[in-house]
Amino acid sequence: MNTQILVFIACVLIEAKGDKICLGHHAVANGTKVNTLTERGIEVVNATETVETANIGKICTQGKRPTDLGQCGLLGTLIGPPQCDQFLEFESNLIIERREGNDVCYPGKFTNEESLRQILRGSGGVDKESMGFTYSGIRTNGTTSACRRSGSSFYAEMKWLLSNSDNAAFPQMTKSYRNPRNKPALIVWGIHHSGSTTEQTRLYGSGNKLITVGSSKYQQSFTPSPGARPQVNGQSGRIDFHWLLLDPNDTVTFTFNGAFIAPNRASFFRGESLGVQSDVPLDSNCGGDCFHSGGTIVSSLPFQNINSRTVGKCPRYVKQPSLLLATGMRNVPENPKTRGLFGAIAGFIENGWEGLIDGWYGFRHQNAQGEGTAADYKSTQSAIDQITGKLNRLIDKTNQQFELIDNEFNEIEQQIGNVINWTRDSMTEVWSYNAELLVAMENQHTIDLADSEMNKLYERVRKQLRENAEEDGTGCFEIFHKCDDQCMESIRNNTYDHTQYRAKSLQNRIQIDPVKLSSGYKDIILWFSFGASCFLLLAIAMGLVFICIKNGNMRCTICI
């Protein structure tokens, strides 16, 4: 009896599609690179620029009361040269000084010029009050061709006191003024330095001249210095202007015997203002609170890279043209090669979902009813709440209203100017470093926070499912019971009741091999098992054939 044994070997791989829920985070195809304390060039989903580089090349005056001084210098509003006649009294919250502006007509200068200029820039304008000085036995109408109106004139707010006639003696005089208001009075007077001793004698008589000024806080004596000097505006003489702030109810007393330029009115400040030196035009159709010589900076950002010398409520100047603040989580673009079932991610921190546009974190699920994706608003909102206001916090730390002293120093003040310039440069260096450090710290916090919220969401789902599901190491959970859309929704909104499905899950869990391997090892083991199984079956078949031939139950005929 011939017995023929036919052996068929078939290897079939069946993919069992069970219910599954996966967790993931938002990703974009091309993120933005930011720096943190520990790393540079980290890619994030969203980032906001913190350095303003856009400038409006005009002085924006919308909502302001600007005063454009034109040819009048700011200090000239106190003494009244012809070019300042329309600004002897004014009110403003934005004072614009022009390069063409001049403080004087008869050559001279102010002492502590920059300090006085800064005071006037913030004064809100000035109004004036007569000091009530009267004179007898002298002339009070001194004029000069350097200050021309219809003809020779003088400073509108000053009186040039001269001897009653050429070469006549100038009498010793004392004049006092008490400040009647409840705010400081600005008092300005001048000392005339004649072009020669002969000129001084002609104007004030012979003998030494001495001017003494005193108040409760101020005491100073002045002696004129006649002498030849280069002519300016046709004059070889000079007038030095001095000033003091007189407290309420305080009295200033002037004692003099010639060469004295007497004040006519005291000046009082009207309020507060900003002062900017600029030659750009004014524009009432735009508004802003930060000004510089080149125009207006309108920005809500904490830093700017436009001009280091600004006035008003301004972003801090930094050297860096860009400092990106992370306002989104770490970005890892979706990689199709690492997807599992229906595009599930392989490692929820290592890869993202580019389609999750309505939230930072979310779920994807698969069940008998199909597949779906939904954002998790709770974790998303938790992260956003902590990151919202990050830019505002930076602005609060950096934005202050301040004014920087300009570099218009005379020779005496040049050393002070050098110190201020060095200090300004040092401050820029410090703030540039501080800005980079602040942004890096905030970026570090944002990225750590985003990862933390992702982990919290993962732990929340794991604690809900407990033994009813098993993690597969890719950010997904294999669920051991049927989980319809309502069940999936309960997992997402944290109302899932694991006890309801415990019995069915335990029954299904017993049928599943508890050992889980990563996909790479699964492939190796699969092929190894397949080869070993085929070899074993082949060995068994050959053994049966050998036994049958030996017992005579099978005959092998070889034909050639």
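Every residue gets a Cβ built from N, Cα and C, even glycine.
Those substitutions? Not in this structure, it's all original residues.
Listed in Swiss-Prot is the natural variant THR111 to Ile, annotated as follows: In strain: SC35M mouse-adapted. Within 10 Å of the C-beta of THR111 (variant position) there are 15 other C-beta atoms, taking all protein chains into account.
Neighbours of ASP240 (variant position), defined as other CB atoms within 10 A of its CB across all chains, total 17. Under its natural variant entries, Swiss-Prot includes ASP240 to Asn with the note: In strain: SC35M mouse-adapted.
Listed in Swiss-Prot is the natural variant LYS504 to Glu, annotated as follows: In strain: SC35M mouse-adapted. For LYS504 (variant position), the same-chain residues that are 6 or more apart in sequence and have a Cβ closer than 8 Å to its Cβ are PHE480, HIS481, LYS482.
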Integer Cα-Cα distance in angstrom, ASP240 (variant position) to THR111 (variant position): 7
Three-state secondary structure, which DSSP defines for ASP240 (variant position): strand
